[in-house]
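Per Swiss-Prot, these features apply:
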- Cys248: active site, cysteine persulfide intermediate (ACT_SITE)
- Arg187, Lys250: substrate binding site (BINDING)
- 25-143: domain 'Rhodanese 1' (DOMAIN)
- 173-288: domain 'Rhodanese 2' (DOMAIN)
- Arg249 to Gly: Unaltered rhodanese activity; increased MST activity (MUTAGEN)
- Lys250 to Ser: Decreased rhodanese activity; unaltered MST activity (MUTAGEN)
Amino acid sequence: MVHQVLYRALVSTKWLAESIRSGKVGPSLRVLDASWYSPGTRQARKEYQERHVPGASFFDIEECRDTTSPYEMMLPSEAHFGDYVGNLGISNDTHVVVYDGDDLGSFYAPRVWWMFRVFGHRTVSVLNGGFRNWLKEGHPVTSEPSRPEPAVFKATLNRSLLKTYEQVLENLQSKRFQLVDSRAQGRYLGTQPEPDAVGLDSGHIRGSVNVPFMNFLTEDGFEKSPEELRAIFQDKKVDLSQPLIATCRKGVTACHIALAAYLCGKPDVAVYDGSWSEWFRRAPPETRVSQGKSGKA
């Protein structure tokens with residue numbers, strides 16, 4: 001089966017703790033804290049500076065993105081990504097482990113996992129349970145900054161894992177791909193607002209199916225088993241044997257869909273990078289669906 005040859009998308013806290021204890025963090029193994037929080041809530045970089053997994057570097061998703069785009073969190077260029085992660089000591093031969101400090105156990109880490117994959121890097125994993133469970137289990141932390149020796153990372157964009165506005169618009173006619181939206185149900189339906197969004201009504205792309213990403217996580221913040229993940233997709237009539245595009249608001253939690261499908265043996269889920277924040281501003285009104293007070297979004 002295909003999932004038997006896929007690189008492990010998850011590593012356990014126990015595995016990472018043992019790897020750190022045995023001195024494996026270095027050019028062949030790098031750890032990244034990819035935390036990000038809504039403005040006015042928590043300060044990701046400050047929290048990293050106060051405590052983080054020993055040897056971890058801070059991956060600033062605000063810096064490693066296309067800052068010229070009017071849309072949120074769009075992918076950087078190949079050169080930008082390669083330079084950014086190279087400065088974190090990551091080469092094309094490095095195993096990268098990503099975590100974040102979100103209370104859910106995982107929020108932004110799957111986005112960075114997907115970013116590495118979309119830029120051609122196979123050996124990347126998410127820390128299952130995140131920093132939340134690293135702390136809960138009593139593993140070591142440090143405030144000591146990580147200063148890895150810079151490395152060379154050649155990024156090669158894998159366009160099959162990325163979808164553009166034009167491709168999603170065309171898909172409304174061709175229906176070659178299933179379209180799955182990972183946001184909370186109220187935001188998908190248009191009955192709850194998009195948080196911290198100015199000029200962005202909630203709602204969804206016509207024809208998309210709602211599978212909230214939090215369904216993939218246990219109450220303790222771990223990824224559910226492949227069997228449980230398959231059942232979630234099946235319950236929403238999402239066929240993992242067929243092509244699939246993941247979307248959300250800004251291309252972040254959509255990566256949870258890509259990760260969950262990967263754990264079920266499906267590595268080819270594409271993410272619509274602009275997601276709802278782009279669709280709302282560019283798409284024809286009849287392709288935007290909302291149950292909110294204004295009808296169409």
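Numbers here mean position along the shown chain, with the first residue as 1.
Note that Cβ sites are derived from N, Cα and C of the backbone, with glycine treated the same way.
Given the structure is predicted, the values throughout are model-derived calculations rather than measurements.
Recorded features from Swiss-Prot, shown on the structure.
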{"residue": "Arg187", "record": "substrate binding site", "Cβ neighbours (10 Å)": "22"}
{"residue": "Cys248", "record": "active site, cysteine persulfide intermediate", "Cβ neighbours (10 Å)": "26"}
{"residue": "Arg249", "record": "mutagenesis position", "Cβ neighbours (10 Å)": "26"}
{"residue": "Lys250", "record": "mutagenesis position", "Cβ neighbours (10 Å)": "22"}
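Reduced to three states, the DSSP call for Arg187 (substrate binding site) is helix.
DSSP assignment over the domain 'Rhodanese 1' (25-143) gives 33 helix, 20 strand, 66 coil. On the 0 to 100 pLDDT scale, the domain 'Rhodanese 2' (173-288) averages 97 in this prediction. Counted with DSSP, the domain 'Rhodanese 2' (173-288) comes out as 42 helix, 18 strand, 56 coil.
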